[in-house]
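Taken verbatim from Swiss-Prot:
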type	residues	note
MUTAGEN	S203 to A	Loss of binding to phosphoinositides and abolishes puncta formation
MUTAGEN	S205 to A	Loss of binding to phosphoinositides and abolishes puncta formation
MUTAGEN	G208 to A	Loss of binding to phosphoinositides and abolishes puncta formation
Amino acid sequence: MEAEAADAPPGGVESALSCFSFNQDCTSLATGTKAGYKLFSLSSVEQLDQVHGSNEIPDVYIVERLFSSSLVVVVSHTKPRQMNVYHFKKGTEICNYSYSSNILSIRLNRQRLLVCLEESIYIHNIKDMKLLKTLLDIPANPTGLCALSINHSNSYLAYPGSLTSGEIVLYDGNSLKTVCTIAAHEGTLAAITFNASGSKLASASEKGTVIRVFSVPDGQKLYEFRRGMKRYVTISSLVFSMDSQFLCASSNTETVHIFKLEQVTNSRPEEPSTWSGYMGKMFMAATNYLPTQVSDMMHQDRAFATARLNFSGQRNICTLSTIQKLPRLLVASSSGHLYMYNLDPQDGGECVLIKTHSLLGSGTTEENKENDLRPSLPQSYAATVARPSASSASTVPGYSEDGGALRGEVIPEHEFATGPVCLDDENEFPPIILCRGNQKGKTKQS
């Protein structure tokens, strides 16, 4: 989940964040400012370690890290049509690609990299950056709203199917085919997100009062939650916990809501044979005769837990993560702060603020800490083939303007392994087939 801050408050270049995003498994936070970008590790409550920082690219408004790998994707306001992919631990640029209009958002998993423009979406194979598909003539999407499942075995993509209604197009990023269309809301979409396995999709409209969860790939509604009654609420972020038990939503208000996804059952338990039980059963039966909007409201679940922010109106994003073996709610704001809360997974209620970190200072820089936590492994054959030397870089062939990509270097295979034991497994991650010469890549369009 990524957010681009609105107007920075007065106070200098680093007075606020231009953008901020949690990585796919909520173990890292990336921030962008007018001065550059930074990456932070989220392994501790008491200490926020800066993994990397760069001032080489100014005025950053998109920064995305691929899990806990060395790959980071950056877009700057100085070149808003150009995407840059870096290997930050080696201090090298892997590739850069230019597109026909400004880049609004980027999503990535270990299989696909998506570049979203206002009226098109480009789907790349992340391992060699070959353009696989260009979705043209999609409804205008001025905010670049889209979601990509982090489960690379399906790589589902979701994006708005209409500018005026809450229709969602579900697309399979592996088979490159449209799966279904979901009529999620009456109003325009404000947020969409997948759970970790790609089996559920949550959405909210611009009104921001109702959040719905659908099954994937059939698009059936599973849950409906009511965030509140206040109108004109802007949902800033919507995210599942990694185990899909919870769904949290932050907005431009001072409250973050956490909903619990209870087990869906086909039959309701019998009410107790008491007067109150009988009246409850009659009340639920009566909702069948009420107008649809009223009946739906009666069946909507309320928040399981909430967190109070000491601000409102600021751009922010939230996530649910397990840090030091306990569930935590994390909220990053455009003012340059990260708030950490404890979440009670059994009883819910009010989340307790336990730590506030500044994201604007120099912080504790530990460039090699993540490497120290992993066993030392030899470089894979795929990496050796892909990068014979720093001065002799293989390139992806150029594409037309519709294809968007102008040039780039093949990405080392070992960056996409799911864990240390697989980094040099050529059966699971075979060597990259290098693209040489001026041969054009075939571009599929729809």
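One is the number of the first residue shown, and numbering goes on along the chain from there.
Keep in mind that glycine also has a Cβ here, set from the backbone N, Cα and C atoms.
Keep in mind that this structure shows the original residues, not the substituted ones.
Predicted, not measured: the structure shown is a model, and the values here were computed from it.
Positions of the features from Swiss-Prot, shown on the structure.
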residue	record	Cβ within 10 Å
S203	mutagenesis position	25
S205	mutagenesis position	20
G208	mutagenesis position	23
